[in-house]
Amino acid sequence: MPLSVHHHVALDVVVGLVSILSFLLDLVADLWAVVQYVLLGRYLWAALVLVLLGQASVLLQLFSWLWLTADPTELHHSQLSRPFLALLHLLQLGYLYRCLHGMHQGLSMCYQEMPSECDLAYADFLSLDISMLKLFESFLEATPQLTLVLAIVLQNGQAEYYQWFGISSSFLGISWALLDYHRSLRTCLPSKPRLGRSSSAIYFLWNLLLLGPRICAIALFSAVFPYYVALHFFSLWLVLLFWIWLQGTNFMPDSKGEWLYRVTMALILYFSWFNVSGGRTRGRAVIHLIFIFSDSVLLVTTSWVTHGTWLPSGISLLMWVTIGGACFFLGLALRVIYYLWLHPSCSWDPDLVDGTLGLLSPHRPPKLIYNRRATLLAENFFAKAKARAVLTEEVQLNGVL
């Protein structure tokens, strides 16, 4: 097997293994936190963690099942029967099965001297779905739970060891999910080269530094006004949902699924930027950044005016504002640096070893298998590359949604 193909296959296996370990680690950490809260008599905190965990799991399995049923039956001929897959999703094990199946696909190709184009393309197809589901899971479950834990810490004035573990792992996990999703989208467009190490590091850092202050601002407001944070969330969520509806998204195979997607995207936009439609993205990204920044400033200012520079728990609000502001502007600077100098937006035509996937060369024959979901998102994210990318209509003709 050529070295480049072997590296591609090995990467799929590693991604599948990391996804499985991350899923299990998050589950163990959540259940550990629930047990600790119950032992401390904090039943409301334990219930909130379980509610967040449950609703995220249900939505994740629902997305996974809708995508499976939308795909042609012959595409997943190596998977389990449809009734058994339905049972796995009902038991909340659909995402875990996807990770295991993706890793199995990669391992099976490791024993082939020269994997076929179809096998390599199918491995990419599975990896793209896993990356999208992991991103959804990060914002449906990890981000709200991280906000809850930070609010608890701010209320109590101290953090237990399991809380510090959850906070650090959640911040890193969410930022990694954003990076992995961004990298996976580039495999859908022939004119987009893959991210290098320096570009990946800067992309990871600016997402971490911009997301952190936003979550901390919401957590601060939640700690000070625990009965009003739900009203704040639903108010902004409705505004963001209306904004998404105006953009006319077309991601899911039917209208009901599309509204589920819009509801989920509105939740993600409450915390971070996510491009949901085609066209030039810079204007929408700037509008969203100003909107979220203004809202975060309003949340912090309200907490400051009502409680002064010290929270009832004894934590210095001035210290939190200083650190959060520094992180935000550093993250904003890194974001500008990334898109000005490190964003690989040029078109290139590399020499490829025979038998490799050939995703980046516009002169190679079209792939036999396309992930239409990821291709649509990639065309939205990389608007300039859409003209050189595989057209959505051509993807549909290939029979893969």
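Glycine too: its Cβ is placed from the backbone N, Cα and C atoms.
For Ala46 to Glu, Swiss-Prot lists a mutagenesis experiment annotated as follows: Abolished ability to promote phosphatidylserine exposure. Promotes localization to the cytoplasm. Sequence-distant neighbours of Ala46 (mutagenesis position) (same chain, 6+ residues apart, CB-CB distance under 8 A): Ala33, Val34, Tyr37, Val38.
In the three-state DSSP classification, Ser64 (mutagenesis position) falls within a helix. One mutagenesis experiment named in Swiss-Prot is Ser64 to Leu, and its note says Abolished ability to promote phosphatidylserine exposure. Promotes localization to the cytoplasm.
Record note (Swiss-Prot), mutagenesis Gly94 to Arg: Abolished ability to promote phosphatidylserine exposure. Promotes localization to the cytoplasm. The unchanged residue is displayed. Sequence-distant contacts (6 or more apart, same chain, Cβ under 8 Å) of Gly94 (mutagenesis position) comprise Leu60, Gln61, Ser64, Trp65, Leu68, Leu85, Leu88.
Long-range C-beta contacts of Glu141 (mutagenesis position), restricted to its own chain and to partners at least six residues apart, with a cutoff below 8 Å, comprise Asp26, Leu52, Leu53, Ala56, Ser57, Leu60. Experimental mutagenesis is annotated in Swiss-Prot for Glu141 to Arg, with the remark: Abolished ability to promote phosphatidylserine exposure.
Ser184 to Val appears in Swiss-Prot as a published mutagenesis result, with the remark: Abolished ability to promote phosphatidylserine exposure. The 10 Å shell around the Cβ of Ser184 (mutagenesis position) contains 23 further Cβ atoms across the protein chains shown.
For the published mutagenesis Ile215 to Thr, Swiss-Prot gives the following note: Does not affect ability to promote phosphatidylserine exposure. For Ile215 (mutagenesis position), the same-chain residues lying six or more positions away in sequence with a CB closer than 8 A to its CB are Thr143, Leu146, Thr147, Leu150, Phe271.
Looking at Swiss-Prot, you'll find the mutagenesis Thr356 to Asp noted as follows: Mimics phosphorylation status; does not affect the phospholipid scramblase activity.
Swiss-Prot gives this note for the published mutagenesis Thr356 to Ala: Decreased phosphorylation; does not affect the phospholipid scramblase activity.
Here Swiss-Prot notes a mutagenesis experiment, Ser361 to Asp, with the remark: Mimics phosphorylation status; does not affect the phospholipid scramblase activity.
Per Swiss-Prot, mutagenesis Ser361 to Ala is noted as: Decreased phosphorylation; does not affect the phospholipid scramblase activity.
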